[in-house]
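Step one of this worksheet: look at the structure below.
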Amino acid sequence: MAPLGYLLVLCSLKQALGSYPIWWSLAVGPQYSSLSTQPILCASIPGLVPKQLRFCRNYVEIMPSVAEGVKAGIQECQHQFRGRRWNCTTVSNSLAIFGPVLDKATRESAFVHAIASAGVAFAVTRSCAEGSAAICGCSSRLQGSPGEGWKWGGCSEDIEFGGMVSREFADARENRPDARSAMNRHNNEAGRQAIASHMHLKCKCHGLSGSCEVKTCWWSQPDFRTIGDFLKDKYDSASEMVVEKHRESRGWVETLRPRYTYFKVPTERDLVYYEASPNFCEPNPETGSFGTRDRTCNVSSHGIDGCDLLCCGRGHNARTERRREKCHCVFHWCCYVSCQECTRVYDVHTCK
């Protein structure tokens with residue numbers, strides 16, 4: 001979470017929240033902590049456009065999964081960027097949970113939209129397969145004929161339904177004829193396509209003594225970490241676009257085209273952006289940068305998590321920490337584990 005002093009500065013900013021996906025705050029606000037005990041109150045979710053409000057009321061039983069999906073997306077973002085200058089910091093007590101970072105059409109904005117959209121599709125799909133909602137369940141659209149020695153069985157996860165929920169809800173506010181809406185729609189879809197392209201068969205053996213005389217198989221989503229890794233690669237290779245304006249019957253419309261014609265045209269699985277990112281080295285409330293001072297760095301790494309790059313050339317401090325940890329653990333039959341407690345010394349390096 002961001003430091004309090006920085007929050008006070010943020011509060012003084014006049015943020016343009018009209019296009020900000022502030023409904024994401026459902027995943028970190030007080031409603032999230034009470035999901036297991038209280039129903040979702042659609043009217044109390046901040047930032048919903050009328051289409052989202054109608055969707056929430058019609059599908060209220062899957063809204064906890066929507067919140068869980070956004071939460072999973074935020075956590076995966078923080079994992080993927082844990083060693084980078086921008087580490088997906090969230091801002092407490094703010095409807096704009098990422099601060100002004102998402103105001104710009106940068107790579108970071110592209111990734112956050114993609115991983116949040118993917119999170120919603122993933123969580124809804126998994127919840128349906130687990131039988132948590134009466135309006136959805138297992139997929140009845142089994143692709144292909146069974147192979148030799150196996151048959152369809154189990155519960156194939158219905159990514160088409162999960163993707164529909166993500167598309168109808170997450171894309172509902174992205175209907176403006178401007179470049180930013182076009183970018184957000186594209187990256188939201190890239191997140192959903194990341195899951196669809198990683199669906200795979202899972203099988204279970206049946207037979208005496210595990211002989212696997214026959215297998216039953218079903219379609220399953222990958223681990224969400226796989227989706228995070230995939231989208232992080234797409235972040236690193238994101239396509240830079242330029243904005244073009246042209247007149248249509250409804251007025252001026254902004255569209256995106258690749259800045260460099262000698263690169264391949266981005267597919268629906270690629271991320272796109274059209275504004276440069278700040279360097280995130282120093283605190284800057286206008287860009288949402290918290291800087292990298294006091295961040296832990298890896299002194300032995302030459303990558304972005306290394307002290308040279310993460311600390312932006314300012315140097316780093318070194319100290320030792322003594323930590324008490326469990327060690328020499330032994331399993332006893334039956335059934336408990338006993339451990340000793342050891343003191344270990346660690347070298348810690350932090351940015352100046």
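Glycine too: its Cβ is placed from the backbone N, Cα and C atoms.
Quoted from Swiss-Prot, the note on mutagenesis experiment C77 to A is: Forms oxidized oligomers regardless of TIKI2. Does not affect palmitoleoylation. The Cβ of C77 (mutagenesis position) lies under 8 Å from the Cβ of C88, F111, V112, I115, G228, each of which sits 6+ residues away along the same chain. Under DSSP, C77 (mutagenesis position) is assigned to a helix (H, G or I) in the three-state scheme.
What Swiss-Prot says about the mutagenesis result for S209 to A is this: Abolishes palmitoleoylation, promoting formation of disulfide bonds and oligomerization.
Long-range neighbours of S211 (mutagenesis position) (same chain, six or more residues apart, CB within less than 8 Å of its CB): C205. Annotation of the mutagenesis experiment S211 to A in Swiss-Prot: Does not affect palmitoleoylation.
T216 (mutagenesis position) carries a strand DSSP state (E or B). For the published mutagenesis T216 to A, Swiss-Prot gives the following note: Does not affect palmitoleoylation.
For the recorded site, S277 (mutagenesis position), the DSSP three-state label reads coil. Shown in sequence order, W86, K104, T106, R107, E108 are the residues of the chain, 6+ apart in sequence, with a C-beta less than 8 angstroms from the C-beta of S277 (mutagenesis position). In Swiss-Prot, a published mutagenesis experiment is listed as S277 to A, annotated Does not affect palmitoleoylation.
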Neighbourhood of T216 (mutagenesis position), C-beta criterion under 8 angstroms, separation at least six: W150, K151, W152, G153, G154, C203, K204, H206
